[in-house]
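This report concerns only the one structure given below.
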Amino acid sequence: MGWFNKIFKGSNQRLRVGNNKHNHNVYYDNYPTASHDDEPSAADTDADNDEPHHTQEPSTSEDNTSNDQENEDIDRAIALSLLEENQEQTSISGKYSMPVDEDEQLARALQESMVVGNSPRHKSGSTYDNGNAYGAGDLYGNGHMYGGGNVYANGDIYYPRPITFQMDFRICAGCNMEIGHGRFLNCLNSLWHPECFRCYGCSQPISEYEFSTSGNYPFHKACYRERYHPKCDVCSHFIPTNHAGLIEYRAHPFWVQKYCPSHEHDATPRCCSCERMEPRNTRYVELNDGRKLCLECLDSAVMDTMQCQPLYLQIQNFYEGLNMKVEQEVPLLLVERQALNEAREGEKNGHYHMPETRGLCLSEEQTVSTVRKRSKHGTGKWAGNITEPYKLTRQCEVTAILILFGLPRLLTGSILAHEMMHAWMRLKGFRTLSQDVEEGICQVMAHKWLDAELAAGSTNSNAASSSSSSQGLKKGPRSQYERKLGEFFKHQIESDASPVYGDGFRAGRLAVHKYGLRKTLEHIQMTGRFPV
């Protein structure tokens, strides 16, 4: 059947298609539509005579020569008849068939005559194969007349052997119906009616030369891009490809916020608390020191010194619950960024600080400017704070704890728990420690407080150890975002890559897990190192 395949494939129209992962080939195949109105051929005219049909018995050996000559004449007549019939079908099929040259037509006719001429001969009305009578007027395949039941030469009837082509039994993968004559698609290892090959996204037929796939589902390229091509969470545009043709984007390691690399250099603001970038359709609140705060973080932000006092009392109770009560009264002040930086410069004990300082435990006498009262914020901008000077006097080893204003409650609390540990160790007479040990154990305490807060929030208890209330500090169960924010602050502590805060925390956490907090602190006080 290779020769037939060559003829049929000669009329294929190939459309090469593909997506960003694979190229898919679609074939539009055109086959002649069967004609039921073919005019009779010369052999048909002979068969329509009024003379009665005579059935001849098989010839003897003496008649072989004459019979061979007659058979050759018959074969030639059949070939011419099939050639004329093929030309009639080609003209009727119109747009569904591709023109072929005369040599190809003659080759097709000769091939068919060879098949017909070599078919077995039977007497009129005899049965063939499964008891089906093949004779004048019999239908063959798809209800089309095959050979027209014509009688050739001396009344002998030629019953053609059924020739089954796989293409006659094509099943559409879309509707599971048979694909008859005409145009069809071959793609995704299946055959389709053109109207059945549809986009999985919009359910409309795919008629373009290229398409995309996800799994075994086809998509228009535009539909695939809309569904699967990543969009920037900042500008809401499709993330562009780089010079190598690959989609390149940035993503926050915790929030998985995807954004174009260009936003890292185009002054797109970040929230100073959660570090998420500001989307184009969202307005962050700008504090008077230039920091930006997203609306979710603003919802629980601690804005002035008075508002922070209940939280301070709660953390004091947290330490007392660990048998680590801070005996002296240490002032807590919320300050702006400039005041915090100035106080850090005035501190002489040489503590290590991060580039963005958000808390400070002071041991020197100085005057700082504290946020006494918060101001209402206008549209997208903080109106300002009412500040007043505060004179720090040295009554003990610790003069004050300073915290940056405008941070969410959980972040403010974790910073306060960190600075409280500095104060506790100084008041307990700990020796001067290496930076990684001191900052590491302070980070352990901040992490422990966050753990306790999130656990208390899961039992619908907010600040379980504090009965005080304050404007802006809400009671009741935490919102889903606030719990997520608390997990983010824990993640920041755990994933810190700095050798002082990050490595120090991991070493201190391991020691506390192995020996307990009390024994770890005793070992630090005696040796200045974490127990191993």
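A Cβ is built for glycine as well, from the same backbone N, Cα and C atoms used for every other residue.
The domain 'UIM 1' annotation in Swiss-Prot covers 69-88 and rests on sequence analysis.
Where Swiss-Prot documents A77 to G as a mutagenesis experiment, the accompanying text is: No effect on ubiquitin binding; when associated with G-81.
Among the sequence features in Swiss-Prot, the mutagenesis site S81 to G is noted as follows: No effect on ubiquitin binding; when associated with G-77.
Here Swiss-Prot flags 101-120 as domain 'UIM 2', drawing on sequence analysis. Mean pLDDT of the predicted structure over the domain 'UIM 2' (101-120): 52.
Quoted from Swiss-Prot, the note on mutagenesis experiment A109 to G is: Abolishes binding of ubiquitin; when associated with G-113.
Among the mutagenesis experiments that Swiss-Prot reports, S113 to G is described with the note: Abolishes binding of ubiquitin; when associated with G-109.
According to Swiss-Prot, the domain 'LIM zinc-binding' annotation covers 170-230.
In Swiss-Prot, a mutagenesis experiment is listed as R358 to K, annotated with the note In da1-1; increased seed and organ size mainly due to altered numbers of normally sized cells, negative activity toward DA1 and DAR1, but normal fertility. Suppression of large seed and organ phenotypes of da1-1; when associated with F-362. In the three-state DSSP reading, R358 (mutagenesis position) counts as coil.
Residue density at L362 (mutagenesis position): 25 other Cβ atoms are found within 10 A of its Cβ, drawing on all protein chains shown. The annotation that Swiss-Prot gives for the mutagenesis experiment L362 to F reads: In sod1-1; suppression of large seed and organ phenotypes of da1-1; when associated with K-358.
For H418 to A, Swiss-Prot lists a mutagenesis experiment annotated as follows: Abolishes peptidase activity; when associated with A-422. Within 10 Å of the C-beta atom of H418 (mutagenesis position) sit 25 other C-beta atoms, taking all shown protein chains into account.
Among the mutagenesis entries in Swiss-Prot is H422 to A, noted as: Abolishes peptidase activity; when associated with A-418. All protein chains considered, the CB of H422 (mutagenesis position) has 24 other CB atoms within 10 Å.
Neighbour list (R358 (mutagenesis position), Cβ cut-off 8 Å, at least 6 residues apart, same chain): L340, I403, L404, L407, L411, I415. Under DSSP, residues within the domain 'LIM zinc-binding' (170-230) fall into helix, strand and coil as 8 helix, 20 strand, 33 coil. When the Cα atoms are compared, L362 (mutagenesis position) and H422 (mutagenesis position) turn out to be 9 Å apart. According to DSSP, H422 (mutagenesis position) sits within a helical segment.
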